[in-house]
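Written out below as structure tokens is the structure these notes cover.
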Amino acid sequence: MRLSPVFVALLSGLLAADLGLARSVAPRVADSPAAVTGTRKTSLLKNVAGLPPVPSAAQVAATSLNTDDIQGDILVGMHKQKQLFYFFAINDPATFKTHLASDIAPVVASVTQLSNVATQPLVALNIAFSNTGLLALGVTDNLGDSLFANGQAKDATSFKESTSSWVPQFAGTGIHGVIILASDTTDLIDQQVASIESTFGSSISKLYSLSASIRPGNEAGHEMFGFLDGIAQPAINGFNTPLPGQNIVDAGVIITGATNDPITRPSWAVGGSFLAFRQLEQLVPEFNKYLLDNAPAGSGSLQARADLLGARMVGRWKSGAPIDLTPTADDPALGADAQRNNNFTYSHAGFDLGSDQSHCPFSAHIRKTRPRADLGGSLTPPNLSAGANSIMRSGIPYGPEVTSAESASNTTTQERGLAFVAYQAQLSQGFHFLQQTWADNANFPPGKTPATVGLDPIIGQNNGQPRVVNGLLPSNSSASLSIPQFVVSHGGEYFFSPPISAIGGRLSA
């Protein structure tokens, strides 16, 4: 006998309640006209060797977090295969609220649903709102985040960034929200978009959209420059099973109103997270040419020496192997091993942490954005320093692979890059802090010799001017390089990803 999905969902809810596992939000079934319905046989998420795995159903069952009420993208991380970011404006708040409550809230994918293939939808739908979007809905509550309230365009100067290169729709506060769709095929996402647009009708207008996809074949999990991305995700205390060297943070660092969130939130906003979205173009052919032109002297082929320079700029080889553990040559087996590839602190016996750059430059991207022992934390993993400045990354590459013509001319002709997504409970301690206080700060990490470290060679910004970076050449750590901007921001927005109960509750009232 074949049981219907509705019966299975109801039976699961009854069993969970009987076992004491029920959360505050009742099981939901995808009977909304806004949903693309069907039975999923394979996961819409992809585990990649070397990255922290997708949260399991067992972890979800054991946690005290209300994972039925937390939108799935917040804690799933960088595991989506296909994704669409649909940015919209609200034209008719009353009609929008009606459909938000009746058609969208019932099908928003939770962490619980995404942890098990049996409960995953064909298309995972999440939704988040800008401050102007909340105001359009009549929600004036103070969420306790001034950066969110002001919007990302007003924050651009903090990052030494001009909005002249931004997508026009981001250069203001006109975007009210973003619907995030994830699946394993573009066709399913297209069907979901058609359903959403039919449901909302003229109550919303699409302002902009960005399609994104995991890279093909062996490049799955790698960003457009070719480096395995997302290894250093934090582990949430009481939810994730920490990997060796993984930063362990309280849930309140990522989830509003959770353990050790220092800000008092409106009751309806407990269980949400602030979403920083950035469209970051990557000039891959130009980046590769720069590495060849500036490859350090030494033995080995020109390409091998160029790869070494790239690894020292990032802090990892393309495989994900950290140069702090393998400073002169890639070790793909290490890169693919999540039990080893994050288990380091930058401290080495017999080497001075304040002056040694033979293992890893002070300016390397991953050292700038997670300094480990540089901030005086434990010299033994896991290093808990800077836990309050952790973010949960959930981005994905966008755009086509580099063409042979682009490689031959060393010139980008088709846009590609990273749809950067970061979740945190405080933007001022998360994304904003990492970019402004660490990546864009030439004197960070502190207490080093020489004191001027230089900007983050990957994401550091200098108002469009060349960035001076020190310590990248292994034979001369005092030498500096002037590095063009190979990651170009096309802007973004700050959103609040509310708890699911608020989507059909406070935001629809």
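We number each residue from 1, going along the chain as drawn.
Yeah, the Cβs are placed from backbone N, Cα and C, and that goes for glycine too.
The noted changes are left out; the structure has the residues it started with.
Keep in mind it's a predicted model, so treat the numbers as computed, not measured.
What Swiss-Prot says about this protein:
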type     : residues      : note
ACT_SITE : Asp229        : active site, proton acceptor
BINDING  : His365        : heme binding site
MUTAGEN  : Tyr208 to Ser : No significant effect on enzyme kinetics
MUTAGEN  : Tyr208 to Phe : No significant effect on enzyme kinetics; when associated with F-398
MUTAGEN  : Tyr398 to Phe : No significant effect on enzyme kinetics; when associated with F-208
MUTAGEN  : Tyr398 to Ser : No significant effect on enzyme kinetics
MUTAGEN  : Phe420 to Gly : Acquires new strong stereoselective sulfoxidase activity favoring the S enantiomer (KM=0.37 mM for methyl-phenyl sulfide(MPS), KM=0.13 mM for methyl-p-tolyl sulfide (MTS))
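Using CA atoms as reference points, the recorded positions Tyr208, Asp229, His365 were checked against Phe420 (mutagenesis position), and the closest is Asp229. Among the recorded positions listed (Tyr208, Asp229, Tyr398), Asp229 has its Cα nearest to the Cα of the residue listed as 'heme binding site'. Counting only residues at least six positions away in the same chain, the Cβ atoms of Met78, Gly221, His222, Glu223, Gly395, Leu418 sit under 8 Å from the Cβ of the residue listed as 'active site, proton acceptor'. In this structure, the mutagenesis positions under consideration are Tyr208, Tyr398, Phe420, and the one with the smallest number of other Cβ atoms within 10 Å of its Cβ is Tyr208. Neighbour count (other Cβ atoms within 10 Å of the Cβ, all protein chains): 21 for His365 (heme binding site).
Rounded to a whole number, the C-alpha distance linking Tyr208 (mutagenesis position) with Tyr398 (mutagenesis position) is 14 angstrom.
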